[in-house]
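Below: one structure, written as structure tokens.
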Amino acid sequence: MDLKWDDFFNDYEWLIVFLKGMVKPAAALVVVLLAVILSYSQNLSLEGEMIYSVSRSFLQLSVIGFVLQFIFNQENSGWIILAYLFMVSVAGYTAGQRARHVPRGKYVAGLSILAGTSITMFLLVLLNVFPFTPRYMIPIAGMLVGNAMTVTGVTMKQLRDDIKMQLNLVETALALGATPRQATLQQVKRALVISLSPVLDSCKTVGLISLPGAMTGMIMGGASPLEAIQLQIVVMNMMVGAATVSSITSTYLCWPSFFTKAYQLQTHVFSSD
């Protein structure tokens, strides 16, 4: 049986291109080797974790690259929803892990992230800022979900910790007739300020200290810097909006876990460290 080499190379041309493109990432392992050597010389015992982390990131990015290539070739809007829901699920689980002492924290985080990011993307698609295609929406959703995940996790953890620290103050306010919202108003404000501050600081310094990923990618891809900043401005605005909606939503969804229907604190929630 004769092997048709032309057909073989045509069918697997994408794989050959991929393997050729991996030469530069492989060369970049030199700096990882440097980090491993420094860790060993300083007795940090991080060599194994460094190698595992880099290997895992390589595997994850390679897999997602092939998945995205497949999705982009389909030109089917349904894949946007599936990819988005998968990202929200992983983000909700991760944020819930950070706020592990909040009952049903993973569901609270997931719903909060879903609310913040879906509202933001819906508005911008409605305004025709981005076309509703996989090539645009999936990368944008990834940036928004990742940012909302961090902010939501910090908000939930900080709110629970602040209420625990000021438990007597909150209980006194409840005893005097305050609602859960009134009794925890200061704690909610503090949690939101702490969680949103990094996002706002990033907006203040964008372009001055570092060039964001979306802008850098477009410039390296050959786009005009002026075109790149237009996209980055939109992305930064979306991140602020999604993070704010997600974090505020999480505070509302946390209350049923913190208080009974009779407006009493669920003391067992705050007893664990």
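Cβ coordinates are placed from backbone N, Cα and C, and glycine is handled just like the others.
Here the original residues are kept at every noted site.
Swiss-Prot gives this note for the published mutagenesis Ser112 to Leu: In als3-1; inhibited leaf expansion and root growth in the presence of Al. In the three-state DSSP scheme, Ser112 (mutagenesis position) is classed as helix. Counting only same-chain residues six or more apart in sequence, the Cβ atoms lying under 8 angstroms from the Cβ of Ser112 (mutagenesis position) belong to Ala148, Thr152, Ser246, Ser247, Thr249, Ser250, Leu253.
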